Amino acid sequence: MVVKVGINGFGRIGRIVFRNAIEHGEVNVVAVNDPFIETHYAAYMLKYDSTHGQFKGTIDVNSNGLTVNGKAVTFYQERDPASIPWGKHGVEYVVESTGVFTTTEKASAHLKGGAKKVIISAPSADAPMFVMGVNEKTYDPSVNVLSNASCTTNCLAPLAKVINDNFGLTEGLMTTIHSYTATQKTVDGPSSKDWRGGRTAAQNIIPSSTGAAKAVGKVIPSLNGKLTGMSMRVPTANVSVVDLTCKTEKPVTYDQIKQTIKKASEGELKGILGYSEDALVSSDLNGDSRSSIFDASAGIALNDHFIKLISWYDNEWGYSRRVVDLIAYIAKVDAGK
């Protein structure tokens, strides 16, 4: 089954969700809204990408929007989500990727335009969060607004799940070494709420806060209160890495951990959790569609209960693929299939 989807916000995630939807096959984007991007500029931004390269298909501009690989995509420039006529195009699921409408109340405005469900491509203060491979099976069709959590939570949660399910995770600290993003500065500038965040992204390692580790407790309730973490923003354009230092309930060797993660990556978490023994660096993972790629040769163990695990993720491409996967999954559940 192919699901009709709309995207609100044609920024980094909006455009990369669009590209992933074309590759996916089960999701068809038929409408896009962004009040700040007209269609000719949208075509240019979709075609050329400094990080992920030039779009391989065809893009044509017409009076209603774009034709991408022969399929029509209507464009709107509405500021109020309630004014976007999603229903006119048969849109069932809307990807809310502006970063502005991240609460249930705000995101619900899309329902007024005819959409059936809204998937927020960011953490939400009150909408239920789902991480593919971790808790998507708890999805209830009565939910109209849901969140795909964050890119970092999507990397950390599958890893934490494997450790917790097999060895018991008693407590842990996470650091994500995270590529800079659009909210950061090219030169030092004002940032009154986060002074460090106002410093030049390309010249600095910038300590920052993140709720990604605590959010794991929302998708894996048994880990609630057992994980927290922070972020280090670094001068790379894309690809990030999670460093999870944790204690296990059961005694375990690092080799046992590697074997267990490898098995999961080839089984129930295939396509979501990866496993590699290669000498990887961040650019090797650019464009990787998996949520979390465990670096077996980078982790260490202090003893049988205290370990450090390293896992890579393309914070743009991998995360956007999970947004599309989540839509395809809930569409099947909603259809009773």
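Just so you know, glycine gets a Cβ as well, placed from its N, Cα and C.
For all the noted positions, this structure keeps the original residue and models no substitution.
These figures come from a predicted structure and were not determined experimentally.
Sequence annotations record features per position, and here Swiss-Prot assigns NAD(+) binding site to Arg12, Ile13, Asp34, Arg79, Asn315. Cβ neighbour count for Ile13 (NAD(+) binding site) (all protein chains, 10 Å cutoff from its Cβ): 25. In the three-state DSSP reading, Ile13 (NAD(+) binding site) counts as helix.
Look at Asn28 (variant position): DSSP puts it in a strand. Where Swiss-Prot documents Asn28 to Asp as a natural variant, the accompanying text is: In strain: ATCC 26032 / G217B.
In Swiss-Prot, a natural variant is listed as Asp60 to Glu, annotated with the note In strain: ATCC 26032 / G217B. Within the same chain, residues at least six positions away from Asp60 (variant position) with a Cβ under 8 Å of its Cβ are Ala43, Leu66, Thr67, Val68. DSSP assigns Asp60 (variant position) to a strand.
Here the residue is the original one, while Swiss-Prot reports the natural variant Ser83 to Asn with the comment In strain: ATCC 26032 / G217B. Taken residue by residue with DSSP, Ser83 (variant position) is part of a helix. Just so you know, the Cβ of Ser83 (variant position) picks up 12 other Cβ atoms within 10 Å once every protein chain is counted.
Annotated D-glyceraldehyde 3-phosphate binding site per Swiss-Prot: Ser150, Cys151, Thr152, Thr181, Thr210, Gly211, Arg233, in sequence order. In the three-state DSSP scheme, Thr181 (D-glyceraldehyde 3-phosphate binding site) falls into the coil class. The C-beta environment of Thr181 (D-glyceraldehyde 3-phosphate binding site), restricted to residues of the same chain at least 6 apart in sequence and closer than 8 Å, consists of Arg12, Arg233, Asn315.
Secondary structure from DSSP puts Cys151 (D-glyceraldehyde 3-phosphate binding site) in a helix. Swiss-Prot lists Cys151 with the feature active site, nucleophile, giving sequence analysis as the kind of evidence.
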Where the distance is taken from Cα to Cα, which of the recorded positions Ile13, Asn28, Ser83 turns out closest to Thr210 (D-glyceraldehyde 3-phosphate binding site)?
Ile13
What number of additional C-beta atoms lies within 10 angstroms of the C-beta atom of Arg12 (NAD(+) binding site)?
21
Do you know offhand how many angstrom separate Gly211 (D-glyceraldehyde 3-phosphate binding site) and Ile13 (NAD(+) binding site) by C-alpha?
19
For Cys151 (D-glyceraldehyde 3-phosphate binding site), identify the closest of the recorded positions Ile13, Asn28, Ser83, judging by Cα separation.
Ile13
Integer Cα-Cα distance in angstrom, Asp34 (NAD(+) binding site) to Asn28 (variant position):
18
What is the nearest of the binding-site residues Ile13, Ser150, Thr152 to Ser83 (variant position), using the Cα of each?
Ile13
